[in-house]
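In what follows, a single structure is set out as structure tokens and then discussed.
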Amino acid sequence: MKVLFRSDSSSQIGFGHIKRDLVLAKQYSDVSFACLPLEGSLIDEIPYPVYELSSESIYELINLIKEEKFELLIIDHYGISVDDEKLIKLETGVKILSFDDEIKPHHCDILLNVNAYAKASDYEGLVPFKCEVRCGFSYALIREEFYQEAKENREKKYDFFICMGGTDIKNLSLQIASELPKTKIISIATSSSNPNLKKLQKFAKLHNNIRLFIDHENIAKLMNESNKLIISASSLVNEALLLKANFKAICYVKNQESTATWLAKKGYEVEYKY
């Protein structure tokens, strides 16, 4: 089956969509991606053929599907609406798998919500009657190193681990770290695409209790070596749940609200930073 992922990444959007798509992509043998070449994107790190789009036009995507005869379109993109999905289906007949994080309407054959809070009944009336709904933690897309790390009982090197995703455009990592006691050893994980990286590096140099990890290869181990995690209410939550870690979730964008609400109801520590 020829599979096309439609997803983007950038310094503004972050890396979460592409990262989880790459986990799902391992389930298929013939995979390609269609992406906009945005600033700070992960295009060069995608180990599959990438079609660089020139616009957000749905017709450009439709033409690509027709020309390359893709059989399954996997949409992981907040900018593609239910009406766009209907148009794609009408024009191409391609099978559609749509990611969703906000309990929104979709016109797809398979609906995938990988967040722990999600349940199939949430989508009654929001998706076609014959749509296959895949929801909840059992469908979480977590990298293999987390499953391996969950078996390890690591010595705790750090009092706190902070990660606000790969780009952290609001520079919350620095803000959170500066509010913690200077007697605590704090690890901060980020990426080289973080627009606030120089500020973080300067902060780390001025504080000998800060350990800054940039593009670290094994985030799972770092998390497992920490007494408490302070993480964004994103896919990091599923990873923390798998590790059975002590964590606090920070909600700072709208698409994290459902996860944050669910965590709070379950008794987990949640903080909102808008």
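Glycine is treated like the rest: Cβ placed from N, Cα and C.
Those substitutions? Not in this structure, it's all original residues.
The following features are taken from Swiss-Prot:
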- HIS17: active site, proton acceptor (ACT_SITE)
- PHE15, GLY16, ARG143, SER234, SER235, GLU239: substrate binding site (BINDING)
- HIS17 to Asn: Strongly impaired catalytic activity (MUTAGEN)
- HIS17 to Phe or Leu: Abolishes catalytic activity (MUTAGEN)
- TYR78 to Phe: Impaired catalytic activity (MUTAGEN)
- ASN255 to Ala: Impaired catalytic activity (MUTAGEN)
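Structural mapping of features recorded in Swiss-Prot.
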residue : record                 : DSSP (3 states)
PHE15   : substrate binding site : coil
TYR78   : mutagenesis position   : coil
ARG143  : substrate binding site : coil
SER234  : substrate binding site : coil
GLU239  : substrate binding site : helix
ASN255  : mutagenesis position   : helix
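Of the chain residues outside the substrate site list PHE15, GLY16, ARG143, SER234, SER235, GLU239, LYS19, ARG20, GLY165, LEU236, ASN238 have their Cβ within 8 Å of the site's Cβ mean position. Fewest Cβ neighbours within 10 Å among the recorded positions PHE15, TYR78: this applies to TYR78. When the Cα positions of PHE15, GLY16, ARG143, SER234, SER235, GLU239 are compared pair by pair, the longest gap among these substrate-binding residues is 15 Å. Spatially, by CA atoms, the mutagenesis positions HIS17, TYR78, ASN255 include one closest to SER235 (substrate binding site), and that is HIS17. Of the listed recorded positions, namely SER235, ASN255, the sparsest CB environment within 10 A is found at ASN255. The recorded positions considered are HIS17, ARG143; of these, ARG143 has the fewest other C-beta atoms within 10 angstroms of its C-beta.
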